[in-house]
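**Q** Starting off with a structure, shown below.
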Amino acid sequence: MPSHPKRFQINAKNYFLTYPQCSLSKEESLSQLQALNTPINKKFIKICRELHEDGQPHLHVLIQFEGKYCCQNQRFFDLVSPTRSAHFHPNIQRAKSSSDVKTYIDKDGDTLVWGEFQVDGRSARGGCQTSNDAAAEALNASSKEEALQIIREKIPEKYLFQFHNLNSNLDRIFDKTPEPWLPPFHVSSFTNVPDEMRQWAENYFGKSSAARPERPISIIIEGDSRTGKTMWARSLGPHNYLSGHLDLNSRVYSNKVEYNVIDDVTPQYLKLKHWKELIGAQRDWQTNCKYGKPVQIKGGIPSIVLCNPGEGASYKVFLDKEENTPLKNWTFHNAKFVFLNSPLYQSSTQSS
C-alpha cells in the first residue's frame, strides 16, 4: 500500500525563513510579511540581506508571534515581486533558539527590524559556556544600554532576578567622566573680585597639586543674585557643579577635578548630607546614592559654596543660630567667608 506524503505543518512561536536568490529589498519584504493574515499577532520581524559568493542576494528572516502559530501551507510565506512575475519561496524552520537565530542573521549587519524582540527560555540554553559568552559580549558592548539588552536576550534569568546589581555594575563599567564645562567668560574678565576671594584662589590654584595642603580651606561666598559669583567660581578650572541638591553619582560627579562648586544648596540640607566632608575637604569617604550602592569619593579638594542672603539661604544666618554653634566653630576653622556688596564684573553681560 503506497504511503501518503507527509503533510507540511510547523507549530511554533518563532520562525526562521531563508529566501535563496531573492532580489526583493528588505523594506518590500517586511511590508509583505507584515501584511500576512495570521490568527496570531506578530511581535517581531528581523530581516537580513546577504550576498552569496556569486553575488546573488538572499534573505534571512526571524518572525516571532505572540503565541504558537500553526503553519500548514508551505507557500504561506512566499514573497512576490512587485515589478515582474516572480515568486520567492523560503525554507521554513522552527527557530529553536530565537536568540541564536537573531545573532546569526546579525552577522552581516545589513538588517531591518520591526517590533520588539521577545526573549524565550531557549534563548539562554547551553549552560555555563553560553552564559560566559553572553557576559563577554556584554562587556564588549559600546554602551550600558547595549550591554543590558544583550543580557536581557541571552541571560534573561540574571536580567530578571539580578537587575539591581547588573544596573549598578554596568554603571561603573561604562562610567564616563563628565564632560568639562567651558566657561563663557575668562576669569580675567572679573575685574571687581574682592581681595579675600582673589587671595584664596591664588593660594590654591597657584600651586601644583603636590604642593597643595592635604585638606585645603574652602570658601563660602554670600551675595545677591546676578553678581557673577557662579560664573567666577566656575571659571577657575575643572570642577564638579552641585546645584540645588547633592548628586554624587559617578555619572555626574568626578573624582578627577580640582574643586567643587556648591550653588544654592540650602545650609539645612547640606548639614543633613555632607557638610564636613565637602567643606572640610575630607578624603576617602562614602556617600549612599538612592537606589544604588555607596559611591566612594576621593575628596581632598575644597568647595566654593555660593548662597544668597536671607533666612533659609544664608550660611551665616544658619550658623548664627544657637543650636548650630558647634558647627559654626568647626566651619570657621575650615572655610573663609566673603560677603559681596557689588558685582564681580563691570560689564552688564555677565550675571548669575
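Cβ coordinates are placed from backbone N, Cα and C, and glycine is handled just like the others.
So, quick note: what you're seeing has the original residues, none of the substitutions.
Here Swiss-Prot flags Glu50, His58, His60, Asp108 as divalent metal cation binding site, drawing on sequence analysis. Swiss-Prot lists Gly223, Asp224, Ser225, Arg226, Thr227, Gly228, Lys229, Thr230 with the feature ATP binding site, giving sequence analysis as the kind of evidence. For 9-117, the entry in Swiss-Prot reads domain 'CRESS-DNA virus Rep endonuclease'. As a published mutagenesis entry, Lys144 to Ala appears in Swiss-Prot alongside the note: 58% loss of interaction with RBR. 33% loss of oligomerization. Mutagenesis annotation in Swiss-Prot: Glu145 to Ala, described as 14% loss of interaction with RBR. No effect on oligomerization; the structure shown retains the original residue. Here Swiss-Prot describes Glu146 to Ala as a published mutagenesis experiment; the accompanying note says: No effect on the interaction with RBR. No effect on oligomerization. For the published mutagenesis Ala147 to Tyr, Swiss-Prot gives the following note: 54% loss of interaction with RBR. Almost complete loss of oligomerization. Annotation of the mutagenesis experiment Leu148 to Gly in Swiss-Prot: 64% loss of interaction with RBR. 25% loss of oligomerization. One mutagenesis experiment catalogued in Swiss-Prot, Leu148 to Ile, is accompanied by this note: 32% loss of interaction with RBR. Almost no effect on oligomerization.
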**Q** Within the chain of His58 (divalent metal cation binding site), which residues six or more apart in sequence place their C-beta under 8 angstroms from its C-beta?
**A** Thr18, Tyr19, Pro20, Gln21, Cys22, Arg49, Glu50, Leu51, His52
**Q** If you count other Cβ atoms within 10 Å of each one's Cβ, which of the mutagenesis positions Ala147, Leu148 has the most?
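**A** The residue with the most neighbouring Cβ atoms within 10 Å is Ala147.
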**Q** Among the recorded positions listed here (Lys144, Glu146, Asp224, Thr227), which has the Cα closest to the Cα of His60 (divalent metal cation binding site)?
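**A** Its closest listed neighbour, by Cα, is Glu146.
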**Q** Tell me the Cα distance separating Thr230 (ATP binding site) from Leu148 (mutagenesis position), rounded to the nearest angstrom.
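**A** On Cα coordinates alone, these residues lie 38 Å apart.
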**Q** Counting Cβ atoms within 10 Å of each candidate's own Cβ, which of the binding-site residues Arg226, Lys229 comes out highest?
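**A** When each Cβ's neighbours within 10 Å are tallied, Lys229 tops the list.
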**Q** Can you give me the Cα-Cα distance between Ser225 (ATP binding site) and Ala147 (mutagenesis position) in Å, rounded to a whole number?
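**A** Given the Cα positions, Ser225 (ATP binding site) is 44 Å from Ala147 (mutagenesis position).
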**Q** Which three-state DSSP class does Glu145 (mutagenesis position) fall into?
**A** helix
**Q** Where the distance is taken from Cα to Cα, which of the binding-site residues Thr227, Gly228, Lys229, Thr230 turns out closest to Glu145 (mutagenesis position)?
**A** Thr230
**Q** Which Cβ among the binding-site residues (Ser225, Thr227) has the fewest C-beta neighbours inside 10 Å?
**A** Ser225
**Q** Would you list the other residues of this chain near divalent metal cation - those whose C-beta lies within 8 angstroms of the C-beta centroid of Glu50, His58, His60, Asp108 - in sequence order?
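**A** Apart from the listed residues, the neighbours are Cys48, Arg49, Leu51, Pro57, Leu59, Ile105, Asp110.
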**Q** Looking at the recorded positions Asp108, Lys144, Glu146, Ala147, which has the shortest Cα distance to Thr230 (ATP binding site)?
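**A** That would be Lys144, the closest of Asp108, Lys144, Glu146, Ala147 to Thr230 (ATP binding site).
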**Q** I'd like to know which of the binding-site residues Gly223, Gly228 has the most other Cβ atoms within 10 Å of its Cβ.
**A** Gly228
